[in-house]
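Taken from Swiss-Prot as is:
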MUTAGEN   LYS129 to Ala  Abolishes PIP2 binding, impairs trimerization, reduces potassium current and calcium-sensitivity; when associated with L-133
MUTAGEN   ARG133 to Leu  Abolishes PIP2 binding, impairs trimerization, reduces potassium current and calcium-sensitivity; when associated with A-129
MUTAGEN   TRP180 to Ala  Abolishes calcium-sensitivity
Amino acid sequence: MVVPESFQLDQEILLDAGAQLHRLKMYPYFDVAHYLLMIIEVRDDLGSAASIFSRKHPLSCWLSSMLMCFADAFLANFLLGEPVIAPFKRHDDIILATIIWYLVFYAPFDGIYKIAKITPVKCVLAVMKEVKRAYKVSHGVSHAAKLYPNSYIVQVLVGTAKGAGSGIVRTLEQLVRGVWLPTHNELLRPSFATKACVVAASVLALEKSGTYLTAPHDLVYLVIVGFFVYFKLSAVILHVTDPFAPIENLFCAIFMGGIWDAVSRALAASRDRRAAGAHSNENGSSISTPEKKDQ
């Protein structure tokens, strides 16, 4: 099938779009969307006790919110052996995040919180947050590649930490609020955001090496942003929780012992049926023998 030239996407247009997207400044608009959604997650995790907790324990509430807002930088610095407190060196970011924290928890009639929960507003915030997520993953991989140019695993770990650090730091954030749930952490039950960041960081690490992936960086970055935005909107609008689940189930069934476990269960069930059949035959013969004697 021949596609008309009017419908063909020029590669230069895609590269220019990727370059423009890559050069977007995150401060303040994209940072506002990120801070707002992170602090809303803290409030949602508190549930109905959010209002009482924020008034009784404002310091704990503020600290847990800041941990979520800057979790990516905390975790990446920890992995690279850099000062963990470094995210607090920019007072502009702290002031902006604190203002948003105050509006989410203390605005009259919960106005900011309720507005952010409206679906169109939530979609816009989600798109902006995913653009920032792609930006952080890209910069995390680039920073790690400068320090460890021959280590793909370090680049992927740092890129994932920059993009999905909030899920991993959540256990510490809950501990600050007096909640200890060690069985509910991102390493045991990784969210789709963490899995997507692993995939994106792996692609960017391969693209950085130039050995296995030779596509232009701006084009790769544009595809990653589209990947993040598409699945985030699918989760918000269509409630698609984890698109990777079918692939994971198939992979585990083939390579993680799923097939052999199923065969073992089938053999065990077959043995149980044979044993039950033999036992019923023995009971039938023992019952028929006394009847013959009575006759």
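Positions of Cβ are set from backbone N, Cα and C atoms, glycine also.
If you measure from the Cα atom of ARG133 (mutagenesis position) to that of TRP180 (mutagenesis position), you get 27 Å. A distance of 28 Å separates the Cα atom of TRP180 (mutagenesis position) from that of LYS129 (mutagenesis position).
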